Amino acid sequence: MSHIQRETSCSRPRLNSNLDADLYGYKWARDNVGQSGATIYRLYGKPDAPELFLKHGKGSVANDVTDEMVRLNWLTEFMPLPTIKHFIRTPDDAWLLTTAIPGKTAFQVLEEYPDSGENIVDALAVFLRRLHSIPVCNCPFNSDRVFRLAQAQSRMNNGLVDASDFDDERNGWPVEQVWKEMHKLLPFSPDSVVTHGDFSLDNLIFDEGKLIGCIDVGRVGIADRYQDLAILWNCLGEFSPSLQKRLFQKYGIDNPDMNKLQFHLMLDEFF
């Protein structure tokens, strides 16, 4: 994400009337990094007031914002997350207002302090093990491959998959080819844990050298642990193959399952 401006200053958007009173006096910036389909704003600069984030979704994206609110409520018992300040749902829109976790994303920290890469990866691995150790029986959300494949197929059939955003290994592939090659990697035995669903460097927040929380939890649910490992491994590839290798070592996997890894990377292309 280093090639784009991460946010852009903007004017206050038109808001649901129930939010108006709380948000006067803030400066506004629109996020350019998130790929959820929702519009995300950072609210800052109001004297004696906390920094906030506001996420807005319309249509089907409103359902995604609602999913995130529900998962934030549940996961906060186990992991450090933003706090919900306000949630509004109408037939067409959803608004989710949360506190901001102070600090910088793991991506930003790796860019600014490349010599700290090993320490950063170690912290990521420990945090991920903590998430994956939450008892599956406590999780009410399903995100297994059957569920995700159904979502992926629906997105493909409705023309919602952006082939121009595929990883370099699949650059120029039609969506149908990714679908076909992905299915060649099935079946495999699932190793189900509670997953984040989009465990990328931009969704993990560091402050003063410590990993203090995660954001964008709308895909949290029970799935194979490689759902998270694959996405994080892929992100680390932007920095160094040695960091990719270290991730598995510190997580506790001596021999990574490359079949599962590739399956989940292909699956992620549909979202």
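Just so you know, glycine gets a Cβ as well, placed from its N, Cα and C.
Just so you know, the substitutions we noted aren't modelled in this structure.
A 10 Å cutoff on Cβ-Cβ distances gives D198 (active site, proton acceptor) a total of 23 other Cβ atoms nearby, all chains included. Sequence annotations record features per position, and here Swiss-Prot assigns active site, proton acceptor to D198 based on similarity to another entry.
Around K27 (variant position), a 10 Å sphere centred on its CB holds 13 further CB atoms from the protein chains shown. Reduced to three states, the DSSP call for K27 (variant position) is strand. Per Swiss-Prot, natural variant K27 to R is noted as: In plasmid Rts1 and strain X.
Under its natural variant entries, Swiss-Prot includes E77 to A with the note: In plasmid Rts1 and strain X. Classification of E77 (variant position) by DSSP places it in coil, neither helical nor stranded.
Listed in sequence order, L211, K250 are the same-chain residues six or more apart from V126 (variant position) with CB atoms under 8 A from its CB. Under natural variants, Swiss-Prot gives V126 to A with this note: In plasmid Rts1.
For A150 to T, Swiss-Prot lists a natural variant annotated as follows: In plasmid Rts1. Listed in sequence order, the same-chain residues six or more apart from A150 (variant position) with CB atoms under 8 A from its CB number zero; the list is none.
Cβ neighbours of L247 (variant position) (same chain, under 8 Å, six or more residues apart in sequence): V121, L124, A125, L229, L232, W233, L236. In Swiss-Prot, a published natural variant is listed as L247 to F, annotated In plasmid Rts1.
Rounded to a whole value, the Cα-Cα separation of E77 (variant position) and K27 (variant position) is 31 Å.
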